[in-house]
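K.L.:
Dropping a structure here in structure tokens format, bear with me for questions.
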Amino acid sequence: MQLTVKALQGRECSLQVPEDELVSTLKQLVSEKLNVPVRQQRLLFKGKALADGKRLSDYSIGPNSKLNLVVKPLEKVLLEEGEAQRLADSPPPQVWQLISKVLARHFSAADASRVLEQLQRDYERSLSRLTLDDIERLASRFLHPEVTETMEKGFSK
């Protein structure tokens, strides 16, 4: 049967699956199509969260049904899983906590949370897109700051 999975951010995909497919298998397919890690997915049908161990037929999900995908923030997933260590390429939790405090002063709790989540996604995306040239440029600036200063002075004249 054909299903449509729509993320809250607007992305969506169509999938062909058997009616008795496991929710966990569907999440794997969604992961491949929308590039959202399985552990960050929460699938909803008519407002009800789907459990990984159940089958689509257990929820009376039929052909041409539309499922909603909620992408859980990575930090929430890590807390739920009880993981103490953060990902190696993420800034220390203190940085996110500090940013969260600053955002809380300027936004409502819900808006601050959404802004922080988007900032974290943008940060991860930026890191994943760094090229070797970008890394070499950054390293040169850190290792030879005097060269960078000289270049900046030359441009400001």
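Quick reminder: no glycine exception, Cβ is built from N, Cα and C everywhere.
Those substitutions? Not in this structure, it's all original residues.
Annotation source Swiss-Prot lists domain 'Ubiquitin-like' at 1-76. In Swiss-Prot, a mutagenesis experiment is listed as Leu43 to Ala, annotated with the note Reduces tail-anchored proteins delivery. Under the heading of mutagenesis, Swiss-Prot lists Lys48 to Arg and annotates it as follows: Loss of polyubiquitination by AMFR. Here the residue is the original one, but Swiss-Prot notes a mutagenesis experiment at this spot, Val102 to Glu or Lys: No effect on interaction with BAG6. In Swiss-Prot, the entry for mutagenesis His106 to Glu states: Strongly inhibits interaction with BAG6. The structure shown retains the original residue. Here the residue is the original one, while Swiss-Prot reports the published mutagenesis Phe107 to Glu or Lys with the comment Strongly inhibits interaction with BAG6.
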K.L.:
Whose Cβ, among the mutagenesis positions Leu43, Val102, has more other Cβ atoms within 10 Å than any of the rest?
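P.N.:
Ranked by Cβ atoms within 10 Å, first place goes to Leu43.
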K.L.:
His106 (mutagenesis position) to Lys48 (mutagenesis position): how many Å between their Cα atoms?
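P.N.:
That comes out at 33 Å between the alpha carbons.
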K.L.:
In the domain 'Ubiquitin-like' (1-76), how many residues does DSSP put in helix, strand and coil?
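P.N.:
Counts, helix then strand then coil: 22 helix, 27 strand, 27 coil.
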K.L.:
If you skip the near sequence neighbours and keep only those at least six away, which residues in the chain come within under 8 angstroms of Lys48 (mutagenesis position), Cβ to Cβ?
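P.N.:
Result: Tyr59.
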K.L.:
Please give me the CB contact count at 10 A for His106 (mutagenesis position), counting all chains in the structure.
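P.N.:
His106 (mutagenesis position): 9 neighbouring Cβ atoms within 10 Å.
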K.L.:
For Phe107 (mutagenesis position), which residues in the same chain are close in space, meaning a Cβ under 8 Å from its Cβ, but six or more apart along the sequence?
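P.N.:
Val115 - these are the non-local Cβ neighbours of Phe107 (mutagenesis position), listed in sequence order.
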K.L.:
Take the C-alpha atoms of Val102 (mutagenesis position) and Leu43 (mutagenesis position) and report the distance between them in angstrom, rounded.
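P.N.:
For Val102 (mutagenesis position) versus Leu43 (mutagenesis position), the Cα atoms are 32 Å apart.
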K.L.:
Using DSSP and three states only, what is His106 (mutagenesis position)?
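P.N.:
Going by the DSSP assignment, His106 (mutagenesis position) falls within a helical segment, counted as helix.
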